[in-house]
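Copied over from Swiss-Prot:
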type    : residues                                     : note
BINDING : Arg46, Asn76, Asp110, Asp135, Phe136, Met164 : S-adenosyl-L-methionine binding site
DOMAIN  : 53-274                                       : domain 'Bin3-type SAM'
MUTAGEN : Tyr37 to Ala or Phe                          : Abolished O-methyltransferase activity
MUTAGEN : Arg46 to Ala                                 : Abolished O-methyltransferase activity
MUTAGEN : Asp72 to Ala                                 : Abolished O-methyltransferase activity
MUTAGEN : Ile111 to Gly                                : Decreased O-methyltransferase activity
Amino acid sequence: MAVPTELDGGSVKETAAEEESRVLAPGAAPFGNFPHYSRFHPPEQRLRLLPPELLRQLFPESPENGPILGLDVGCNSGDLSVALYKHFLSLPDGETCSDASREFRLLCCDIDPVLVKRAEKECPFPDALTFITLDFMNQRTRKVLLSSFLSQFGRSVFDIGFCMSITMWIHLNHGDHGLWEFLAHLSSLCHYLLVEPQPWKCYRAAARRLRKLGLHDFDHFHSLAIRGDMPNQIVQILTQDHGMELICCFGNTSWDRSLLLFRAKQTIETHPIPESLIEKGKEKNRLSFQKQ
């Protein structure tokens, strides 16, 4: 975490070299709460795979029915959250205020209060993006904070959830059952889920670098039974255990992470897959759909 170190009652900031060392050493932040995460995983790599019109196609009746409500779990310092917001609303670079908040509202949460504070300070769309400090695995706090946000719009669930490179950190810190519960909570909270799972090689790298830094190893790493092809493992858990269906794979980022879109099966009648989106996938030969 990018938290100042207290020495002799004073606050001493990390030097640029120290901070850069921590940024480039995954495992230094055991919850994935790296400072300046976007330096080595820039938002543009995800955006190039995602159709800008995706939300309009999934929710053609908004904003007549109120804004689209999104949940971004593990938002870090908000760079990707802001980039997704601008991308899906086709907002030009440099725009800092917009009436688009009537179309799309995004609740962004992270376990690290320092990163959340930075996100709040730097967000160019404070009316549309809300940042909160939340340990998503704390059931009581999660229920209170998420329900408070949803109640403002008379809703009980989010339209879409974003889970971008978070599953590994939940898995390493909470074990197999923790990952299963995390995905259960997310699937119960959202009509759609966009998930970017980390592959197993990232688990090994995170554990190795943690040991290299002389820090305590992840409690669950060696006992995990869910391992191997992690994107497929995530698909199996969500589709077989949590009532979701995989409707789209948008391809892989340059760091070999797939972007997977799921839909809750109980929303099939109210949220049919847009034919235009299916055709676009066929034309570009990079989107795959499974229709029940």
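Don't overthink the numbers, they just go from 1 along the chain as shown.
Note: Cβ is positioned from N, Cα and C throughout, glycine not excepted.
The two recorded residues, Arg46 (mutagenesis position) and Asp135 (S-adenosyl-L-methionine binding site), have Cα atoms 25 Å apart. All protein chains shown were included, and the count of other CB atoms within 10 Å of the CB of Arg46 (mutagenesis position) stands at 22. Taking a C-beta cut-off of under 8 Å and a sequence gap of six or more, Met164 (S-adenosyl-L-methionine binding site) has these contacts in its own chain: Arg46, Asp72, Gly74, Leu80, Leu194, Val195, Glu196. All protein chains included, Asp110 (S-adenosyl-L-methionine binding site) registers 28 other Cβ atoms within 10 Å of its own Cβ.
Mean pLDDT across the domain 'Bin3-type SAM' (53-274) comes to 93 in this model.
For the recorded site, Met164 (S-adenosyl-L-methionine binding site), the DSSP three-state label reads strand. Taking a C-beta cut-off of under 8 Å and a sequence gap of six or more, Asp135 (S-adenosyl-L-methionine binding site) has these contacts in its own chain: Ile111, Thr141, Arg142.
Annotation: Asp72 carries the greatest number of neighbouring Cβ atoms among the recorded positions Asp72, Ile111, Phe136 [cut-off 10 Å, Cβ to Cβ]. Look at Arg46 (mutagenesis position): DSSP puts it in a helix.
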